[in-house]
Each structure stands twice: as C-alpha cells, then as structure tokens.
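Only one structure is covered here, and it is reproduced in the block below.
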Amino acid sequence: MAPLRKTYVLKLYVAGNTPNSVRALKTLNNILEKEFKGVYALKVIDVLKNPQLAEEDKILATPTLAKVLPPPVRRIIGDLSNREKVLIGLDLLYEEIGDQAEDDLGLE
C-alpha cells in the first residue's frame, strides 16, 4: 500500500491586485504545481477586503505566505520569486529531500 502523502495548507496574504500581488501568486502557483501537485491547498486572502483576517493572523506586510499545515507554522514576507528560498523558508525543501532519500533507500 502506498504511504499517505502530506497535504500542505498555505495562505497567501496580498494587498489588492497590485503587480507585487499578481507576481507573488503566479510564482507561488508555479512552485506549488511543480513541486506539490495535488497535495496542497492554497487560500489567497486580500487584506484590503478582509482586514480582520490579517489582524487575527498578525499579518503586518504583504505579500506574506504562511504554511499552516503540517506544523510548525512558517512565514515568508516579501519576495517569493526564488523557488529554493521559498521552499527552505517554509521548511519544505528539507522534507522533500528527506522523502526522496527514503524513497531511494526503500524506506517508508
């Protein structure tokens, strides 16, 4: 039986439809579709339309990307254009490498 894959729950906080917001979403979608296709959920939150959500989650700047699940919560604030920095910042790159090493060794 194949092992269950983790589902990654992410929130992207943006401020309207600005060039920075559009670029952050496009870049993030590219990374997620390439690296985590089918095992992630992304919620985009416009802090101009939903300021209460930003306040509840203590978001002070945009764009902010938060990995909610699996724990621990991790955040990246600002530029999301560097794939490796995004994956490392969210603590996803090391999991990816660890999972690949386990696959190579036949571990579960």
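Just so you know, glycine gets a Cβ as well, placed from its N, Cα and C.
Just the original residues are modelled here, none of the noted substitutions.
Y8 (mutagenesis position) falls within a strand when secondary structure is assigned with DSSP. Cβ neighbour count for Y8 (mutagenesis position): 19 (other Cβ atoms within 10 Å of its Cβ, all protein chains included). Quoted from Swiss-Prot for the published mutagenesis Y8 to A: Enhances KaiB(fs); when associated with 89-ALR-91 and A-94.
In the three-state DSSP assignment, the secondary structure recorded for E33 (mutagenesis position) is helix. Quoted from Swiss-Prot, the note on the mutagenesis of E33 to A is: No longer binds CikA.
Among the mutagenesis results in Swiss-Prot, K43 to E has the note: No longer binds KaiA or CikA. The residue drawn here is the original one. Listed in sequence order, V9, L10, K11, L12 are the same-chain residues at least 6 apart in sequence whose CB falls under 8 Å from the CB of K43 (mutagenesis position).
Here Swiss-Prot notes a mutagenesis experiment, K43 to A, with the remark: Loss of circadian rhythm. Secondary structure from DSSP puts K43 (mutagenesis position) in a beta strand.
Under mutagenesis, Swiss-Prot gives K58 to A with this note: Loss of circadian rhythm. Classification of K58 (mutagenesis position) by DSSP places it in coil, neither helical nor stranded.
The separation of E33 (mutagenesis position) from K58 (mutagenesis position), Cα to Cα, is 28 Å. Among the mutagenesis positions E33, K58, the residue whose Cβ has the fewest other Cβ atoms within 10 Å is K58. Y8 (mutagenesis position) and E33 (mutagenesis position) are 12 Å apart (CA-CA, integer value).
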